[in-house]
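Shown next, in structure tokens, is the structure this report addresses.
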Amino acid sequence: MSSSTLLHLLLLSSLLFSCLSCLTNVEDEFSYIEGNPNGPENWGNLKPEWETCGKGMEQSPIQLRDNRVIFDQTLGKLRRNYRAVDARLRNSGHDVLVDFKGNAGSLSINRVEYQLKRIHFHSPSEHEMNGERFDLEAQLVHESQDQKRAVVSILFRFGRADPFLSDLEDFIKQFSNSQKNEINAGVVDPNQLQIDDSAYYRYMGSFTAPPCTEGISWTVMRKVATVSPRQVLLLKQAVNENAINNARPLQPTNFRSVFYFEQLKSKLGVI
């Protein structure tokens with residue numbers, strides 16, 4: 001039995017017998033289930049302030065293909081400086097997120113400093129890479145002083161446990177065993193995340209959930225990290241029934257440029 005099949009079986013049993021929060025949730029404002037009245041194809045019609053979800057021309061996520069990128073060596077490795085800081089875990093009903101209380105460090109893009117604010121998790125992944133959708137995606141949301149946003153995305157496939165999520169497992173379990181939607185997680189270190197910035201994609205897009213705000217700088221890591229089936233199961237158990245698979249469908253690229261950086265190597269080592 002594959003790990004993916006096992007995950008689905010465990011998830012079904014957990015929803016039937018132990019997901020107490022699913023029994024008491026009222027209908028959500030939006031759903032990830034295609035075909036539902038409040039599903040992804042209808043997000044733009046649910047509220048006037050969500051109109052961009054249906055009419056925006058630079059929406060995320062998108063399909064990333066190596067044969068449709070513009071190579072740009074001037075991008076360079078990410079200039080990031082993260083630090084351990086107090087954080088809380090929040091269950092929005094649609095996803096589990098890490099919300100940093102203090103200064104968790106920053107990322108610099110085009111000489112603009114973006115502070116790390118929170119980390120969202122989506123399963124399966126929202127972005128696809130060369131036709132493949134992965135088991136999990138972590139999205140690190142950053143904001144600048146003038147309210148510009150930048151998201152760093154890490155794609156995961158099943159394998160060894162992710163060290164960052166390993167530190168949070170006991171807290172995530174509490175969401176599926178109680179009515180809590182916010183838990184203090186103590187000091188959380190974003191450096192535990194498996195970020196390999198030797199190769200990545202860069203494009204302009206949007207947030208992937210309503211109100212689907214555009215003008216977001218996306219950086220998607222080329223190297224895929226690993227996460228255990230158990231860790232993904234815990235994230236799925238925590239959310240509402242209509243967000244178990246909380247990945248927005250792929251959006252049209254609409255002739256946007258997707259840039260690609262890869263650190264060059266020579267016989268003497270990395271250039």
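Cβ from N, Cα, C; glycine included.
At each noted site, the model still has the original residue.
Swiss-Prot annotations:
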| type | residues | note |
| --- | --- | --- |
| DOMAIN | 28-262 | domain 'Alpha-carbonic anhydrase' |
| ACT_SITE | H94 | active site, proton acceptor |
| MUTAGEN | D95 to A | Loss of dehydroascorbate (DHA) reductase and carbonate dehydratase activity |
| BINDING | D95, H120, F121, H122, Q139, T208, A209 | L-ascorbate binding site |
| MUTAGEN | H120 to A | Loss of dehydroascorbate (DHA) reductase activity and carbonate dehydratase activity |
| MUTAGEN | H122 to A | No change in dehydroascorbate (DHA) reductase or carbonate dehydratase activity |
| MUTAGEN | Q139 to H | Slight decrease of dehydroascorbate (DHA) reductase activity. Significant decrease of dehydroascorbate (DHA) reductase activity by the addition of Zn(2+). Increase of carbonate dehydratase activity by the addition of Zn(2+) |
| MUTAGEN | Q139 to A | Slight decrease of dehydroascorbate (DHA) reductase activity |
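Fewest other C-beta atoms within 10 Å: among the recorded positions Q139, T208, that description fits Q139.
Within 10 Å of the C-beta of H120 (mutagenesis position) we count 24 further C-beta atoms, all protein chains included. For H94 (active site, proton acceptor), the recorded positions whose C-alpha atoms fall inside a 10 Å radius of its own C-alpha are H122, out of H122, Q139, T208. Counting Cβ atoms from all protein chains shown, H122 (mutagenesis position) has 25 others lying within 10 Å of its own Cβ. Spacing of T208 (L-ascorbate binding site) relative to H120 (mutagenesis position) is 11 Å (Cα to Cα, whole number). For the recorded positions given as H94, F121, the lowest number of other CB atoms within 10 Å of the residue's CB is seen at H94.
Among the recorded positions F121, H122, Q139, the ones whose Cα sits within 10 Å of the Cα of D95 (mutagenesis position) are F121, H122. The Cβ of A209 (L-ascorbate binding site) lies under 8 Å from the Cβ of F30, H94, D95, R248, each on the same chain and at least six residues away in sequence. Secondary structure from DSSP puts D95 (mutagenesis position) in coil. Of all Cα pairs drawn from D95, H120, F121, H122, Q139, T208, A209, which the record names as binding L-ascorbate, the longest spans 12 Å. A separation of roughly 5 Å, to the nearest angstrom, links the Cα atoms of H120 (mutagenesis position) and Q139 (mutagenesis position).
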